[in-house]
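Engineer: Sharing a structure, written as structure tokens. Questions coming.
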Amino acid sequence: MSSSIDLLKLIAEKGADSQSAQDIVDNQVAQQLSAQIEYAKRSKKINVRNKLSIEEADAFRDRYGGAFDLNLTQQYHAPHSLAGALRVAEHYDCLDSFPPEDPVIDFGGSWWHHFSRRDKRVHSCCPVLGVRDAARHEERMCRMRKILQESDDFDEVPNFCLNRAQDCDVQADWAICIHGGYDMGFQGLCDAMHSHGVRVLRGTVMFDGAMLFDREGFLPLLKCHWQRDGSGADEVIKFDFENESTLSYIHGWQDLGSFFTESVHCIDGTTYLLEREMLKCNIMTYKIIATNLRCPRETLRHCVWFEDISKYVGVSIPEDWSLNRWKCVRVAKTTVREVEEIAFRCFKESKEWTENMKAVASILSAKSSTVIINGQAIMAGERLDIEDYHLVAFALTLNLYQKYEKLTALRDGMEWKGWCHHFKTRFWWGGDSSRAKVGWLRTLASRFPLLRLDSYADSFKFLTRLSNVEEFEQDSVPISRLRTFWTEEDLFDRLEHEVQTAKTKRSKKKAKVPPAAEIPQEEFHDAPESSSPESVSDDVKPVTDVVPDAEVSVEVPTDPRGISRHGAMKEFVRYCKRLHNNSESNLRHLWDISGGRGSEIANKSIFETYHRIDDMVNVHLANGNWLYPKKYDYTVGYNEHGLGPKHADETYIVDKTCACSNLRDIAEASAKVSVPTCDISMVDGVAGCGKTTAIKDAFRMGEDLIVTANRKSAEDVRMALFPDTYNSKVALDVVRTADSAIMHGVPSCHRLLVDEAGLLHYGQLLVVAALSKCSQVLAFGDTEQISFKSRDAGFKLLHGNLQYDRRDVVHKTYRCPQDVIAAVNLLKRKCGNRDTKYQSWTSESKVSRSLTKRRITSGLQVTIDPNRTYLTMTQADKAALQTRAKDFPVSKDWIDGHIKTVHEAQGISVDNVTLVRLKSTKCDLFKHEEYCLVALTRHKKSFEYCFNGELAGDLIFNCVK
């Protein structure tokens, strides 16, 4: 299949990778590279030097790990460090939405942030609204003087003004507002956009849906308390960061609240629409779009959701002991229910109301202090505030009185008391028995609210159900208010003008040869406004960790297929670097918490827990001994000098990533390779179609080279090609793993054969193809089995799957028994896959029945048979089976070769398979089509599914009859 990639769209949305600028254009400055190639999010590297907790680092990676290359160095303590790190990333996230060469306005931002990165196109409106703003300008002047004295590259004046955004006359089509809207509000931002001629604005604010409901709350990730104070136009909201002495923030509630409650605003003939995009890390990203196009009137609706608010009941209690002012207190629904259930049974009307309230208060104290599970108090409940406890007990007592009175009235109303009473209750009151004892005055008061008789004990509502969502609806601006419009023809004129302008700019760039210049090596650091200059750093410069050799020149592809392949190869380089950095970061964290320093480790006991979970975690002592008996060989280790090879007299720590630490070498080698131009043909065959046999038949000695995804596949192919000399130098040279080929190089070949190509990253395959200088790639695999998976949940793969130019499909299997055909067809139907090649697959196997299943209660019911291969979906089940296998007469080599996860087993072919699930807890892999397909198609003769308990959505259970 030919590639059909839109080049302009690709550059705008994905782009190339400016992290390896030397690989694209040698000796080009980063700014020229960004302007010529792309201005994509993933081309930015952000160094965060703040010390973030594990939870904060995970949240930061989850929010921006796919958009930027994050380097968390954990160097400095800083006030509200996560908020500062997020603020830096938010700048680039918002700026990357706009054309890279157009001017941009920053409302309320820091001019230093853009000046230090040489981003001359951004104009900052930095008004002095108080002494804090004035002090910030002085601090920025200090930083500017420092950078001017340390570097000769800065000769531009910062692009900013001291005007309010509404009063500035600088014009631009785009704008950002990073936490600058608190004092402007939605309509204030619209006024600023109107004065600047801005069409699209993107910004961020701290967000908590409970602000619409409560008077105070807490943003857990930012560790920020907020509190609403005052009322009406004077109401403010205060933000205080927990356990920090930095200045707090106070803003008008009407301004901040407008981002939650309003959606549209009109100024003259322009309509401004607010859209809330994303809520992550307690920060909401939004955009405001201006339009002059004619549009019909519509109702705009949005909802603000409160997390877990439905678990509570609102209890009305008097505020400051006033009969006229009441406030709502949230009490856990389970607490209120249990208090009412117990107190209702013990309630006695003959007692004084204070005695009944004491009983309610006693039950309330017990139920709000503990949570009972299975008859035992095993966890603390949600204690009430000391100021609210007595009033909540009072309100619940009066609520019980109300219910008894209403039940009494209901029973009395059900008795026959004549036609007059019947007419009054059924027709006049509409069957509402609650009015029986309130009298005519209360009835009239309910119809005329001005009488204000709804705060008495017999009519007040003490309990209210809380909704977990606040709904807002607003009409778009009426047509009568729009005085000027662009017509549809005007819109098309704008489109044509943009295209012509782009063509003109391209022509000028082609006519002008950019001068050669060295990429600056300085790193410039930025900090949040309220922290020290060292606290946060973010670099936009290309990564200089991998510098190509001077003689290596990487050509920049210009065709759509080349651009796609270039992006895949750069993604593979970034992925390898990410995994290497993760390994180093994990080991650094372990070294720090264990008190490692020099040749001493202060707290060796911490390794006991880690070693019990993973026996590859160990400590090498300076005397040459190991803290635990050495079972594995390690190539590198970690200490205060970093990750790398160590000497016998050094103290260092290791884990499983130290056994074969080659990711950095793979990344460096891959970064030097140009994009290959060879064609890629895919042989897409069903499971057991004889792909290894096909490789053997297609292989031509002296012309072809074979590459596999892993060592086991390479050994199988060598055994098939060279059964007698599979360990010879010839066999080892022509059949290689992809990692080995990249690290050590490969001989040139005419054709590259790839086994289990789906397990390789697309960029990894392209790197091997480029190194081999082949003219054709013949890839063998199954596009419906397990594909390449990222080992970093925060790294989003855009080019992981293989892209081919031609595809040949094979429908015949020689391995799978006949009943597997039906089981896989059922699997595909349950997954809704109607276009699968397995819909028409056939089998040459003589085995008609092979699938069975058996219920077990523990791993002790699994008998280890040396003639079977045991598969699991999870590493935990695999470890449990390996422990179980030690009770049987099998060797360690047998355990390593015959107990695998399904992912590890892809590509193998054995006679008998047992798939084991030892837990009934949630496991999404049993719902994944590709994993279940691999599990069902590894055997030739028999397959047994041993499962412990029912698991919702278990495809294996449903497909094995």
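Every residue number used here counts from 1 along the chain in the order it is shown.
Even glycines carry a Cβ here, placed using N, Cα and C.
Residues as originally present; substitutions not included.
According to Swiss-Prot, the record shows the following:
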type    : residues                                                       : note
BINDING : GLY685, VAL686, ALA687, GLY688, CYS689, GLY690, LYS691, THR692 : ATP binding site
DOMAIN  : 71-260                                                         : domain 'Alphavirus-like MT'
DOMAIN  : 655-810                                                        : domain '(+)RNA virus helicase ATP-binding'
DOMAIN  : 811-961                                                        : domain '(+)RNA virus helicase C-terminal'
MUTAGEN : LEU396 to Ala                                                  : Reduces 1a membrane association
MUTAGEN : LEU400 to Ala                                                  : Reduces 1a membrane association
MUTAGEN : LYS403 to Glu                                                  : Slightly reduces 1a membrane association
MUTAGEN : LYS403 to Arg                                                  : No effect on membrane association; 5- to 8-fold increase in the number of 1a-induced membrane invaginations. Enhances viral RNA template recruitment. Complete loss of RNA replication. 50% loss of 1a mediated 2aPol accumulation
MUTAGEN : LYS406 to Glu                                                  : No effect on 1a membrane association
Engineer: Which residues does GLY690 (ATP binding site) neighbour through Cβ under 8 Å, counting only same-chain ones at least six apart?
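Structural biologist: For GLY690 (ATP binding site), the qualifying residues are TYR814.
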Engineer: Which of these binding-site residues is closest to LYS403 (mutagenesis position) if you go by CA atoms: GLY685, ALA687, GLY688, CYS689, THR692?
Structural biologist: ALA687
Engineer: How many Å lie between the Cα of LYS691 (ATP binding site) and the Cα of LEU396 (mutagenesis position)?
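Structural biologist: LYS691 (ATP binding site) to LEU396 (mutagenesis position), Cα-Cα distance: 73 Å.
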Engineer: Given the recorded ATP site (GLY685, VAL686, ALA687, GLY688, CYS689, GLY690, LYS691, THR692), which additional residues of the same chain have their Cβ within 8 Å of the Cβ centre, ordered by sequence?
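Structural biologist: Once GLY685, VAL686, ALA687, GLY688, CYS689, GLY690, LYS691, THR692 are set aside, the remaining close residues are ALA694, ASP782, VAL810, THR813, TYR814, ARG815.
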Engineer: To the nearest whole angstrom, state the Cα distance for the pair LEU396 (mutagenesis position) and THR692 (ATP binding site).
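Structural biologist: It is 75 Å, counting Cα to Cα.
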Engineer: Tell me the Cα distance separating LEU400 (mutagenesis position) from ALA687 (ATP binding site), rounded to the nearest angstrom.
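Structural biologist: Their Cα atoms are separated by 68 Å.
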Engineer: Please work out which residue of LEU396, LEU400, VAL686, ALA687, CYS689 has the most C-beta neighbours within 10 angstroms of its C-beta, and give that one of the recorded positions.
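Structural biologist: Checking each of LEU396, LEU400, VAL686, ALA687, CYS689, the winner is VAL686.
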Engineer: Can you tell me whether DSSP puts GLY690 (ATP binding site) in helix, strand or coil?
Structural biologist: coil
Engineer: Using a 10 Å radius around each Cβ and all protein chains in view, which of these recorded positions has the most neighbours: LYS403, LYS406, LYS691?
Structural biologist: LYS691
Engineer: Could you tell me which three-state DSSP class LYS403 (mutagenesis position) falls into?
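Structural biologist: The residue in question, LYS403 (mutagenesis position), is helix (DSSP, three-state).
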Engineer: I'm trying to understand the geometry here, so how far is the Cα atom of GLY685 (ATP binding site) from the Cα atom of LYS406 (mutagenesis position), in Å to the nearest whole number?
Structural biologist: 74
Engineer: What is the average pLDDT across the domain '(+)RNA virus helicase C-terminal' (811-961)?
Structural biologist: 91
